[in-house]
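First the structure, in the form of structure tokens, and then the observations on it.
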Amino acid sequence: MGGGERYNIPAPQSRNVSKNQQQLNRQKTKEQNSQMKIVHKKKERGHGYNSSAAAWQAMQNGGKNKNFPNNQSWNSSLSGPRLLFKSQANQNYAGAKFSEPPSPSVLPKPPSHWVPVSFNPSDKEIMTFQLKTLLKVQV
């Protein structure tokens, strides 16, 4: 997990070399060191495998993978998706069925102060109209 090793390649230097020449030599050694690190990292990640060549080959094949033959038994087993869920459809589902409304006896009763105790038929009609308007149900 540690960092890559640093390769220092000694460059022959003479004592009378100008500063520009020394800077060039330093740049060359840095470039060589960075190239060695890049090669080392590529080998670690891809184990020396060239991924761009594989991508180019896949593109040339038109996206078709030639490594896997067309297996008819595999395709026929997936041809009917209903067969995959057939065993599950026969089992009873214990959850709520949302297609059927719950019976009024199961529903909780509203607090007494929400609803007046006595209703006139006209009050019920007005309340029904108001509820349908609020819920945007066609009257």
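Count begins at 1; order follows the chain as displayed.
Using N, Cα and C of the backbone, Cβ positions are placed for all residues, glycine too.
Features of the protein shown, as given by Swiss-Prot:
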| type | residues | note |
| --- | --- | --- |
| MUTAGEN | P101 to A | Abolishes the interaction with the nuclear receptors but not decapping enzyme; when associated with A-104 |
| MUTAGEN | P104 to A | Abolishes the interaction with the nuclear receptors but not decapping enzyme; when associated with A-101 |
| MUTAGEN | P108 to A | Abolishes the interaction with DCP1A |
| MUTAGEN | W114 to A | Abolishes the interaction with DCP1A |
Item checked: Pairwise Cα distance for P104 (mutagenesis position)/W114 (mutagenesis position) [Å, integer] -> 18
Item checked: Euclidean distance between Cα atoms of W114 (mutagenesis position) and P108 (mutagenesis position), Å -> 13
Notebook entry, point to check: What three-state class does DSSP give P104 (mutagenesis position)?
Noted result: coil
Notebook entry, point to check: According to DSSP, which of helix, strand or coil covers W114 (mutagenesis position)?
Noted result: coil
Note to self: Using a 10 Å radius around its CB, how many other CB atoms surround P108 (mutagenesis position)?
What the structure shows: 5
